[in-house]
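*Asks:* According to Swiss-Prot, the protein carries these features:
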type	residues	note
BINDING	Asp23, Gly24, Thr25, Thr26, Thr27	ATP binding site
VARIANT	Gly51 to Ala	In strain: 85-736
VARIANT	Ile63 to Val	In strain: 85-736
Amino acid sequence: PYEKIGAELVKEVAKKTDDVAGDGTTTATVLAQALVKEGLRNVAAGANPLGLKRGIEKAVEKITQTLLSSAKDVETKEQIAATAGISAGDQSIGDLIAEAMDKVGNEGVITVEESNTFGL
């Protein structure tokens, strides 16, 4: 039963990460697994579970502040292409995404669909 609870927790972490960020599910899953493993190890060694929870919450707050303070807006077509290329692992895809975003604007919507036709 504990394994199922853990698996459901990790599934929920991955789903929430995908819903909010659209990326980073592997990182979120690895972090969740490490938090559970180390949390259980500390509780087994006598740590207070509520103290651990408070410590994790403080760490999350600090990390969030640090990330937000170092974040940079992506504004130019070149920045979009570079960022999308890194995310996709392919600069040509990054260039296509930047071109599509340039055409639809900041408030536009881009829909990507799978195709059975090669090259289209």
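The count begins at 1 with the first shown residue.
Glycine is treated like the rest: Cβ placed from N, Cα and C.
On this model, are these features tucked inside or out on the surface, and what's nearby?
*Replies:* Cβ environment of Thr25 (ATP binding site): Ala14, Thr17, Asp18 lie under 8 Å away, each six or more residues apart in the same chain.
In the three-state DSSP scheme, Gly51 (variant position) is classed as helix. Close to Gly51 (variant position) in the fold, though at least 6 residues off in sequence, lies no residue with a CB less than 8 Å from its CB.
There are 10 other Cβ atoms within 10 Å of the Cβ belonging to Ile63 (variant position).
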*Asks:* Relative to the Cβ position of Thr26 (ATP binding site), how many further Cβ atoms are located within 10 Å?
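*Replies:* By my count, 10.
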*Asks:* How many whole Å apart are the CA atoms of Gly24 (ATP binding site) and Ile63 (variant position)?
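*Replies:* Computed Cα spacing between Gly24 (ATP binding site) and Ile63 (variant position) is 16 Å.
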*Asks:* Going by Cα-Cα distance, pick out whichever of the binding-site residues Asp23, Thr26, Thr27 is nearest to Ile63 (variant position).
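*Replies:* Comparing Cα positions, the candidate nearest Ile63 (variant position) turns out to be Thr27.
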*Asks:* May I ask which residues of the same chain, at least 6 positions away in sequence, place their Cβ under 8 angstroms from the Cβ of Thr27 (ATP binding site)?
*Replies:* Thr17
